[in-house]
Each structure stands twice: as C-alpha cells, then as structure tokens.
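Q: After the structure tokens below, expect a handful of questions from me.
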Amino acid sequence: MSTSFARKSHTFLPKIFFRKMSSSGAKDKPELQFPFLQDEDTVATLHECKTLFILRGLPGSGKSTLARLIVEKYHNGTKMVSADAYKIIPGSRADFSEEYKRLDEDLAGYCRRDIRVLVLDDTNHERERLDQLFEMADQYQYQVVLVEPKTAWRLDCAQLKEKNQWQLSLDDLKKLKPGLEKDFLPLYFGWFLTKKSSETLRKAGQVFLEELGNHKAFKKELRHFISGDEPKEKLDLVSYFGKRPPGVLHCTTKFCDYGKATGAEEYAQQDVVRRSYGKAFKLSISALFVTPKTAGAQVVLNEQELQLWPSDLDKPSSSESLPPGSRAHVTLGCAADVQPVQTGLDLLEILQQVKGGSQGEEVGELPRGKLYSLGKGRWMLSLAKKMEVKAIFTGYYGKGKPVPVHGSRKGGAMQICTII
C-alpha cells in the first residue's frame, strides 16, 4: 500500500465512523426525538415542501446543536441563517438593528431562491420579531415549524450561565426567559400539503368546477348561484370561487387564535400533538363538493389522524351527531365575501342530510366518479378512487390577512392573496 493511499484512508475512515456514531447516537437521545430528524417518511416528505425551521430558546439551551443536525439531515437544498454569524448578542434587538437588517436580507434572498429547508438559529423570544418572520414565510409561501430544545437545562438559568458562549449573566438570562416559558400557539394547527400534492388536488378541483359548470343538470340550478332576474345560461365556477388559497393547501385541525380560543392550550399540550408536530401524514380525499358559498375536498381520517382531531368539531346545527372527523376538509375556494370556515360547515350540512336518508340524486358520471345533486345548489363528486395526498402536521402562525405573495426565482411580486 502506498503511503499516500494510507494517509487518505486514515483521514477518510474516521469521518465515516463519526457520521455513523452521530446518527445512531441521535436516535437514543430523548432531547433529539423530533419527527423531522428521526422519521424517514417525514424527511422524504419535507424534501417536497418549502419549510422554515425557526429555532427558539435561551442561549446555551441546545438550539445550535439542533440547527446543525437539521442541516446535516437535509444537506442539499438546505441553508442555515444563524444570529451568531452576524455577531448578534441575545437581548434587545434595538442594539443590533443593522445586523438584523442584514440577516433578514440574507434570509429573504434564500426564500427567493426557493431553498427547500431554511433553518433560522436565534433566541426568537419576542413576539414582534416572530411576527416579522411569519409574514416573510407568508410572502414566500413557506410553512413554519417552530423548534425548541428538549434539553433538561433549557430553562435553568443557573446552568445556562455556565453553558452560553456569550457569557451572559444570570440577570441577562432571566430577562429573556419569560418570552420562552410558554408554548407559542399558532392561529391554527393542521396538515399542510406538499407542493406537489397541493398542485394535484388544486388541479383536480379546477377540473371538477369546469365539468360541473358545463353539466346540463347544474345549468338548470343556476338560480342558487346567480342573484337577480337576469337569465344566464352558464357560470364560470373557477372565477366564481375566486377566493383561493395562494400557497399550499391545508386541512385544519384546531383553531387556536394564538392561544385565545377555547381549548387551544389543552389541545397543544396533548402528548399526541407534541409528538406529531412536524411529522408527515398521508391524507385520503374521498369526495369533492360545491355549494353556493364554498368548494372543498372531503378528507377521510384514519385512526392515527383522528387522534389529532378535536372532539368538538363535528357538531352540525341540528342535534344529531356525526362521527369524529366528519368535518375534515380542504378548502379549495370561496365565493366573494365568504370566510373559509364556512367550508367545513357546508360539509357537515351535506353529511347530516345524507345521514338523514337523503342521499341526493345521482345525475351523471364524471371521469373521476359519480356526481350527486343534493338540492339548494349543493353538489358532490364521490371519487371512484380516493386521492392520497402527503402533508406535514404543523401550525399556521401568520395573521391570515392579505400579503404580497412574491414570485420565487423570477423575483417579482405576483399578487396579493389572503391565506385561508
């Protein structure tokens, strides 16, 4: 063996050995038990999404270790933005306004490049700062996953005083702690479809709207969709449901209103919610439906998914109850001045009618399945073959208000859309 080959072998083998040791060790450490690190289905699914991992925690709590592990796990197509690299000392942002400006410019630059996995490593203890990041995620259509260390000392200021690299005092750490003690709750939790699954379902919904709009049975019922006496022979349903989600589609589980909604904190603290946060699921779509107010897709939840479904969401206006998960849906569009929450209510009314014995009238067969008219302008396409869509369970943390949605690689602003 030549000495040059021996030297190369000697430097190469320890790297492989270290990589195996680090990955196997991670599986055994409770502080590293995150689906996006340990579950290979989740890792594969996240490669199909645009995700902003926002690290939160006190200095020395283990954020940077987690950030490096995420980058190592997803390697290609991953970028980390660390406050440390900008010499930002944890504390008041006002003291580092120029540094944060540069950090945000770099982060936005990666967003414009459609980097699949972005990791932001900072304390992120201030609500105002997080709101800025959530708005950026909305603008570039990134889903957000908040990541907090699970280390035993993460909130122990006495230990953190010895561990943090900035040599912050006990008082400095105690000032940062209040913003990190409570769970940060989203506007709502839900399953967020991958980009490919969103496009597939969105296209299926659009084709259904076009087919329904051209169907002779639908044309006879236009009065439910058109106000006034002016006769009309056809309606463009794609334009009618012009209020559509701009980015990835989603199926809401629990509306939290950032912790203000009834039962929000109890839901977020459930062990199954904590374990499932940031994890991949496969949702089953059984039907597409249209009412004068909304267009949506019915989701059939399996036993695992039902564990994440709140028990109080399937109660229609009448007293007769429906099975758990009945309200599960994906909003595909809303008519003007209609809020997205109406989609689930419309689905409950349809299912309540079916349960009461009124199946509706089968009026024909479309390429994807049988079309039913349920009266009052309500239509359902029962899919002959269920659609399977991939999704990540996480939260939506933005304001749910119109934001300028930016193009990616072309760089221009596209339009102003409402997140629904």
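Please read every residue number as a count from 1 along the shown chain.
Glycine residues also receive a Cβ, built from the backbone N, Cα and C atoms like all the rest.
Original residues only.
Predicted, not measured: the structure shown is a model, and the values here were computed from it.
So Swiss-Prot says this about it:
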- His250 to Leu: Reduces activity 15000-fold (MUTAGEN)
- His250: active site, proton acceptor (ACT_SITE)
- Thr252 to Ala: Reduces activity 100-fold (MUTAGEN)
- Thr252, Thr331: substrate binding site (BINDING)
- His329 to Leu: Reduces activity 15000-fold (MUTAGEN)
- His329: active site, proton donor (ACT_SITE)
- Thr331 to Ala: Reduces activity 700-fold (MUTAGEN)
- Gly344 to Ala: Alters secondary structure and lowers activity (MUTAGEN)
- Cys417 to Ser: Abolishes binding to myelin (MUTAGEN)
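Can you walk me through where each of these features ends up in the structure?
A: Taking Cβ-Cβ distances under 8 Å and a sequence separation of 6 or more, the neighbours of His250 (mutagenesis position) in its chain are Gly190, Trp191, Phe192, Leu193, Val330, Ala391, Tyr396. Classification of His250 (mutagenesis position) by DSSP places it within a strand.
Sequence-distant neighbours of Thr252 (mutagenesis position): residues of the same chain at least 6 apart with a C-beta under 8 Å from its C-beta are Tyr188, Phe189, Gly190, Gly344.
Thr331 (mutagenesis position): 26 other CB atoms within 10 A of its CB, across all protein chains.
Within the same chain, the residues at least 6 positions away from His329 (mutagenesis position) whose Cβ sits under 8 Å from its Cβ are Cys251, Gly296, Ala297, Gln298, Val299, Thr343, Gly344, Leu347, listed in sequence order. According to DSSP, His329 (mutagenesis position) sits within a strand segment.
Under DSSP, Gly344 (mutagenesis position) is assigned to a helix (H, G or I) in the three-state scheme. The local packing around Gly344 (mutagenesis position), expressed as other Cβ atoms within 10 Å of its Cβ over all shown chains, amounts to 20.
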